[in-house]
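Trainee: What follows is a single structure, and I will ask about it in a moment.
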Amino acid sequence: MSGPRSASPPGCAATRGGPEHRAAWGEAEARANGHPHAAGGATRGCSKKPGGAVTPQLQQQQQQQQHEQQHEQQQHEQQQHVQQQQRLAKRWRGDDDPPLGGDDPLAGGFGFSFRSRSAWQERGGDDCGRGSRRRRRGAAGGGSSRAPPAGGGGGPAAAGGAEVRPRSVELGLDERRGRGRAEPEPEAEAGAPGGDRGARDGDGPAGPGACCRALLQIFRSKKFPSDKLERLYQRYFFRLNQSSLTMLMAVLVLVCLVMLAFHAARPPLRLPHLAVLAAAVGVILVMAVLCNRAAFHQDHMGLACYALIAVVLAVQVVGLLLPQPRSASEGIWWTVFFIYTIYTLLPVRMRAAVLSGVLLSALHLAIALRANAQDRFLLKQLVSNVLIFSCTNIVGVCTHYPAEVSQRQAFQETRECIQARLHSQRENQQQERLLLSVLPRHVAMEMKADINAKQEDMMFHKIYIQKHDNVSILFADIEGFTSLASQCTAQELVMTLNELFARFDKLAAENHCLRIKILGDCYYCVSGLPEARADHAHCCVEMGMDMIEAISLVREVTGVNVNMRVGIHSGRVHCGVLGLRKWQFDVWSNDVTLANHMEAGGKAGRIHITKATLSYLNGDYEVEPGCGGERNAYLKEHSIETFLILRCTQKRKEEKAMIAKMNRQRTNSIGHNPPHWGAERPFYNHLGGNQVSKEMKRMGFEDPKDKNAQESANPEDEVDEFLGRAIDARSIDRLRSEHVRKFLLTFREPDLEKKYSKQVDDRFGAYVACASLVFLFICFVQITIVPHSVFMLSFYLTCFLLLTLVVFVSVIYSCVKLFPGPLQSLSRKIVRSKTNSTLVGVFTITLVFLSAFVNMFMCNSEDLLGCLADEHNISTSRVNACHVAASAANLSLGDEQGFCGTPWPSCNFPEYFTYSVLLSLLACSVFLQISCIGKLVLMLAIELIYVLVVEVPRVTLFDNADLLVTANAIDFNNNNGTSQCPEHATKVALKVVTPIIISVFVLALYLHAQQVESTARLDFLWKLQATEEKEEMEELQAYNRRLLHNILPKDVAAHFLARERRNDELYYQSCECVAVMFASIANFSEFYVELEANNEGVECLRVLNEIIADFDEIISEDRFRQLEKIKTIGSTYMAASGLNDSTYDKVGKTHIKALADFAMKLMDQMKYINEHSFNNFQMKIGLNIGPVVAGVIGARKPQYDIWGNTVNVASRMDSTGVPDRIQVTTDMYQVLAANTYQLECRGVVKVKGKGEMMTYFLNGGPPLS
């Protein structure tokens, strides 16, 4: 094929001299939108209910609803259309223009794009050397008209051109196609990872059974099914568990020391028992040292935990067997302490914690039963003890399960964030490779920066153009390609082109050339881009020689007489992209035009060069006169001296041999042969052998060995490996010191604290329920062991009703469907607000605490010592336990009758008030959403109030109990018949023991609360970092995807990015009925000139960019959603419709009518541009319909193309057309005429390659009804 092709500047001979080559111009984007088209318009009606007849009234209502919905849809589409017009008008309309309204003749029908009159007048022809108003326009517009410096990869500032409108419009991004994401719920809290996982309106359980299962589900935690994942989880929390274990050992040492002190304070001393307690302290201290050594491993954690449980059991047994006044209530406090700390601070699984808690409880009950079997009140004490131990175990479970679930959930969410990040990273790398295979890195990076940058609403679009001097441009055309294509099927044609251009791409990489575009059977590339090279002319000549050699192989294999015609010229180029959609990297300049004509005026199998190129070759090649002017009018007109390469000189042969030898040595040193190049090699899997050239590295290509190894890895293993490295690398101490305050445990950064405070704990209802359960246990304990009173029953009933109401309102959040809206709203306000939930939690804990000791005020508070002293007429200091036994009142622990003549009942077991207060402290620890400082303040308040009550108004209650317990333990049978009081054990007074044990509990619970909150905050911080990294990667991925979808059709990009596709899978499809349009500005070549005043033609390209941008905005309108922009070549705009199932309307042919409407809209738009820019651009448009073949060719730089007779004829309709007219074929005429479009017959037109054809002019759309 011969004739020039327009790949160079707008207005080169391509728009006129080579229309036959436009058949292969293509890069169509298949619409993947959410607007499926139905023939005849979309109708939405009400569906008929099954089983019922449709009455006429119902039919009428349905029809009315359909009409109303259609009317609303039309209004919505009209509103979108007006908004699109307003966006377009921002640049074209001036203050003196009439407003866009119903009376404006230019506002109806097609919705024009208006530009400011002053902007066009001041630019007009000046920017192309026709006046002196350009500088005024630049000053008024606030931007420079200069092109960005060569090699610049900056953002908007680097380009200097004026930015335009929001970035979604600036970069040609179709917003209506990106609305798949759901809008966030208005009441949902934002900004915190983890978010609100609670129930929402409209979701949640549907019945009471499901609601109960949902409540039970929050306390379930299972081992991960994968052993590897479970080990990662253990590693994830190993340091925290190690810290928790050390903390537990410290508090156990404290408890053992307290037990030793209590035993040492009361004679007689038993050294064996003291030795066991001291040995336990020593063992725990040794274990604490070992657990904090660097050699302590994750596998040692379980062994240390079970060893500690064994030590606790030994201490439990020894503590209960110590000589003391026997009592079934002795040892309850440390048993409760041991049980709870095993659940909360010991990092063991639930089964081990439950077994340990049950065993400790059983040991206490068994030893108490054996030692106090003769007590007639033992049953009440044992029942109370069972209730206390049961409550402790339940609270332990309620604390252990949510904590473990939270930890496992935090681990799982962190892993999911990392998994999503790595997945996004892999996809992003694929997108980067695909993107950078189409656009050079500096252009792609600048576009992505502009997407992310906030842009001002300015007059003109940014133009991505850079100027490069001293480059060589090569054009190569396959002579005889038409006969080759005629012998191939659609698949064979795609495979042949793919194989051929894959070889050319490989040769271009080896010869340091950058392939620009493939135009049908024409291939052109540039050397000296993106990085300048001194040997750019040599590279192009060598590339041409290799291409001629490669085509000879095709000739031998196929038997078809095909050959290459190569033309080369050296000079200056402008490179970049134009328009808003379907970008393709291209070059423009008069030198590119000349190179194009050098190929057209060349000879088959020869390299045709200009004198400029010859001057760069330094005599390394033998040449002969080319006489190009004899074969090409352009060369003759411009008196271009040309030459044909004969052969390279001996010097050049030696240099080439040396380079080849070095390449072989480098290949051998790598250790394997380069892979065979074939068409089936996907473009991003092939990097031209074993190495990547410097130019390709600059364009984003990686080493194939590293990439293949990366892609072959299992994604799950990759996630686990990455997480393992991150776990090993993170430092808990460093994170705490950098981000968290030491005592308050608040984040140092206010934003972090704000995000953390917005987290919603959807287990709040379970916390309230657990605290209410503690209240019930306290009630049962008090009812069992404390004398009954009306006040007791009324107070407990009141508290029960209040707590039931609180539990009811809190649990509604997890069962939203069962209750009315106001209750749901109240529950959400409580649960979703940290302040409200904290206040409700404090209220609940207060009720539980009051229920623990308020009955104390109903007990007899008389001083038993004083009564006995008066009875025996002795001083109170001489009263002992034997006086109790000798009292005439027959006092005993089991007697609830008031003594000393008072009517108030006797509460002989006041220590159970203390144990109830301990249970209320445990209820305080259940509320995980309350901060550790808040818990500390609350627990100190509880301790202070209770200790004041014990030590001041009700101290005699505890003194009396001490005396009665001692008396009850005296064995008078061993007195040998004497009247003396036998020797008996003494005990530390309860009024001394009570503050100590409560302080120990407060300390342990505070340490646990600090550990829980510290763990939660560190998990939040780590997960936040993982989430932010994931979001950054997703944001980068979104930028790449938006750019990528603006270059390749979405289905084509998805095809190449799919991991599961085969390497030998080509992309091609046959389309049954496609409408194709070519629209060219016929006289743009007259407008384009390269002068110093217009920045060597850049300002002319800026004008073309604005025109193409207007066309791109028009094709983005919703009514043209069936259309696809294929590409722009110079000043020619190519579009098609019906390329996929979502845009092809087989019955209604609406995709054909849409393309005809679009063509008329372009004509009207061009007229208006001429009116306001004082230019006289003339547009010719050609339309045709028929079958096409769509596919992707090019291994290194994929290019979506459409081929077929339909495309060829559409191109001929443009090239043979008349300025300012739309020419259509007979097939197109039949479809449009059947839809009442206004057409007129032009007559018979001679078309190259087709002979004579009857054609028609499209004058207008259907008449308005």
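Just so it is clear, glycine is given a Cβ too, placed from its N, Cα and C backbone atoms.
Below are the features listed in Swiss-Prot for this protein:
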DOMAIN    472-599  domain 'Guanylate cyclase 1'
MUTAGEN   ASP477 to Ala or Asn  Almost abolishes enzyme activity. Abolishes enzyme activity; when associated with A-521 or N-521
BINDING   477-482, 519-521, ARG565, LYS1127, 1201-1203, 1208-1212, LYS1248  ATP binding site
BINDING   ASP477, ILE478, ASP521  Mg(2+) 2 binding site
MUTAGEN   GLN487 to Glu or Ala  Does not affect inhibition by G(i) G alpha protein GNAI1
MUTAGEN   GLU492 to Ala  Decreased inhibition by G(i) G alpha protein GNAI1
MUTAGEN   MET495 to Ala  Decreased inhibition by G(i) G alpha protein GNAI1
MUTAGEN   THR496 to Ala  Decreased inhibition by G(i) G alpha protein GNAI1
MUTAGEN   GLU499 to Ala  Increased inhibition by G(i) G alpha protein GNAI1
MUTAGEN   ASP521 to Ala or Asn  Almost abolishes enzyme activity. Abolishes enzyme activity; when associated with A-396 or N-396
DOMAIN    1075-1214  domain 'Guanylate cyclase 2'
Trainee: With a 10 Å radius around each C-beta, find which of these mutagenesis positions (GLN487, THR496) has the fewest other C-beta atoms nearby.
Mentor: GLN487
Trainee: Based on Cα coordinates, which of the following binding-site residues are within 10 Å of GLU492 (mutagenesis position): ILE478, LEU519, ARG565?
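Mentor: Correct set: empty; none qualify.
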Trainee: Could you tell me which of these mutagenesis positions, GLU499, ASP521, has the greatest number of Cβ atoms within 10 Å of its own Cβ?
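Mentor: The residue with the densest Cβ neighbourhood is ASP521.
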Trainee: Are there recorded positions among ILE478, GLN487, MET495, ASP521 that sit within 10 Å of ARG565 (ATP binding site), Cα to Cα? If so, list them; otherwise say none.
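Mentor: Neighbours among recorded positions, in sequence order: ILE478.
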Trainee: Name the secondary structure element type, per DSSP in three states, that contains ILE478 (Mg(2+) 2 binding site).
Mentor: strand
Trainee: Helix, strand or coil by DSSP: which one applies to VAL1209 (ATP binding site)?
Mentor: helix
Trainee: Just going by other Cβ atoms within 10 Å, which of the recorded positions ILE478, MET495, ILE1202 has the emptiest spot?
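Mentor: Comparing Cβ neighbours within 10 Å for the recorded positions ILE478, MET495, ILE1202, MET495 has the fewest.
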Trainee: Do me a favour and check the Cα-Cα span between ASP521 (mutagenesis position) and ILE1202 (ATP binding site); whole Å is fine.
Mentor: 13
Trainee: Do you know the mean pLDDT across the domain 'Guanylate cyclase 2' (1075-1214)?
Mentor: 88
Trainee: Which recorded positions are spatial neighbours of ARG1212 (ATP binding site) here, meaning Cα within 10 Å, out of ILE478, GLN487, MET495, THR496?
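Mentor: Matched recorded positions: none.
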Trainee: Whole-number answer please: how many Å between the C-alpha atoms of VAL1209 (ATP binding site) and GLN487 (mutagenesis position)?
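Mentor: The Cα atom of VAL1209 (ATP binding site) is 19 Å away from the Cα atom of GLN487 (mutagenesis position).
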Trainee: Using DSSP with the three-state reduction, classify GLU499 (mutagenesis position) as helix, strand or coil.
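Mentor: In three-state terms, GLU499 (mutagenesis position) counts as helix.
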Trainee: Going by C-alpha distance, which of the recorded positions MET495, GLU499, LEU519, ILE1202 is nearest to ILE478 (Mg(2+) 2 binding site)?
Mentor: LEU519
